[in-house]
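Novice: The structure under discussion is supplied below as structure tokens; questions concerning it will follow.
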Amino acid sequence: MAAATSTMSLLPPITQQQRWHAADSLVVLASRCHNSRRRRRCRYVVPRARLFGPAIFEASKLKVLFLGVDEEKHQHPGKLPRTYTLTHSDVTARLTLAVSHTINRAQLQGWYNKLQRDEVVAEWKKVQGHMSLHVHCHISGGHVLLDLIAGLRYYIFRKELPVVLKAFVHGDGNLFSRHPELEEATVWVYFHSNLPRFNRVECWGPLRDAGAPPEEDDAVAAAAAEEAAAEQMPAAGEWPRRCPGQCDCCFPPYSLIPWPHQHDVAAADGQPQQ
């Protein structure tokens, strides 16, 4: 997963909320559908984003490892830390998913993985009683080659993320069978980059909808909505915030995957960092 300086936007048919802060060092996008019947995530794709064809999840190509996690007990991630580490092999086209209490760093070793940086890591969080899945992708930084193709990597990651989310749900199927409400949890996607344009946080809506592929008829609407959104200053986006003190409604007490610009988000909302 990783290449043309084309990008895609989360643009709902009615409203889109964005927050630009610190000289465009961080962008928070939040979108919400108002059609309660369909409850689909309102995600549109610009026409040129179809260059590489549709992203399709194939369960037969997914290998799942449970590391330190009892697959049969299905502990709720709101009570016990639960993370996902997903890597992809360009040689075999297979995915490897590790389900653990922390990031499986052994899965990320080796010169090839350090050069490609095509892993996706995620963690479950409970904030003020609401579950959310926080997904992290490395776009650029740490290697000059990654900087040169940052736009392409951003596009590829966004295009493949529905496949990634489906892999999480399928690979951790027993957890979702026991706790189906987790599919309604909000998905937050963090794109890590040393380039302000691609260093951003996006809200992809409920997990159930975030893993759905874009509709074929969305391209034209996307282009118009993207152009209109660029002409006006967006409003502040929503951001999940922990309680200021110790509580039972927030877990875990600290992030297993720190977002290096959390202070920017806190400043943008005028709230102290947690």
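Glycine is treated like the rest: Cβ placed from N, Cα and C.
Swiss-Prot lists these features:
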type: MUTAGEN; residues: Y84 to C; note: Loss of activity and stay-green phenotype
type: MUTAGEN; residues: V99 to M; note: No effect on LHCPII binding, but decreased chlorophyll degradation and staygreen phenotype
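Explain the structural surroundings of these features, please.
Specialist: Cβ neighbour count for Y84 (mutagenesis position): 24 (other Cβ atoms within 10 Å of its Cβ, all protein chains included).
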Novice: Taking just the CA atoms, what is the gap between Y84 (mutagenesis position) and V99 (mutagenesis position) in Å?
Specialist: 5
Novice: Taking the Cβ of V99 (mutagenesis position) as the centre, count every other Cβ atom within 10 Å, in any protein chain shown.
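Specialist: Taking all protein chains shown, V99 (mutagenesis position) has 21 Cβ neighbours within 10 Å.
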